[in-house]
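These come from Swiss-Prot:
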VARIANT   ARG168 to Cys  In HAP3; exhibits impaired swimming only when in contact with a solid surface or a semisolid matrix
Amino acid sequence: MRFSTQMMYQQNMRGITNSQAEWMKYGEQMSTGKRVVNPSDDPIAASQAVVLSQAQAQNSQYTLARTFATQKVSLEESVLSQVTTAIQNAQEKIVYASNGTLSDDDRASLATDIQGLRDQLLNLANTTDGNGRYIFAGYKTETAPFSEEKGKYVGGAESIKQQVDASRSMVIGHTGDKIFDSITSNAVAEPDGSASETNLFAMLDSAIAALKTPVADSEADKETAAAALDKTNRGLKNSLNNVLTVRAELGTQLNELESLDSLGSDRALGQTQQMSDLVDVDWNATISSYIMQQTALQASYKAFTDMQGLSLFQLSK
């Protein structure tokens, strides 16, 4: 009889322990909002959640990379917008300077104006970002890409690239020689077949030198100066077309970054929903199970209490 009593006691204790464990499990799920708190709760879901968490982290990294890329590309576009305006202003000065009726003093004044535009363009070519890094220097960001005197490019040879999505990498920092020392393949050719000037600063230096040279007393000097101005005018047109080509590329990249951001946001929402489906609680089901398990636990307590109240005489009946 004592063996039977012990058996009943152990069974009741197991019932209480099991009910209490289940009740506490549902309580923990309700307090955390998670159905899968420990891997043992659902090994398959827990494993899938780990993989999904890694995908979420990668998506977040690409989002951050696109933010950085957008800032870099936007800054470059803003600077090149100013470069475009400066080149157009220089073109206007060169066209006006080609007027054969100007005096040497007028020409010298125009030379001063064009020198100011050259200085402005050189300053733009050596633009730095908020961290003091030169944006047109490639990976040599700590050194000014263009020399002050001749405007020669001394920056890095490789453009800065950024991985902005799993399968997309783009240039976010052009080297200065691709902008200020380059022309497009369909550039206006020189009438005599000679090589076209590619360096924007050399073009302007040629015009400045021609305008500073007095020509009032020499037809030959006038012709030489006019030829230099004509060549500069052709060069500026080629340089402007090159800058506009780069700006078109930047505009396309900004649009693409915006599209990738939209896709990334959609991907993040989908991943969040997937993660919720895997590990979050079903509140209706969990609350119902919590209440049912609480009721079962109370019943187990009552059964155990009732059993303890029984005498050996009552048990023997």
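Cβ coordinates are placed from backbone N, Cα and C, and glycine is handled just like the others.
What you see is the original sequence, not a version with the noted changes.
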Message = Around the C-beta of ARG168 (variant position), how many further C-beta atoms are within 10 angstroms, looking at every protein chain?
response = 13
Query = Once the DSSP letters are reduced so that anything not helix or strand counts as coil, what is ARG168 (variant position)?
reply = strand
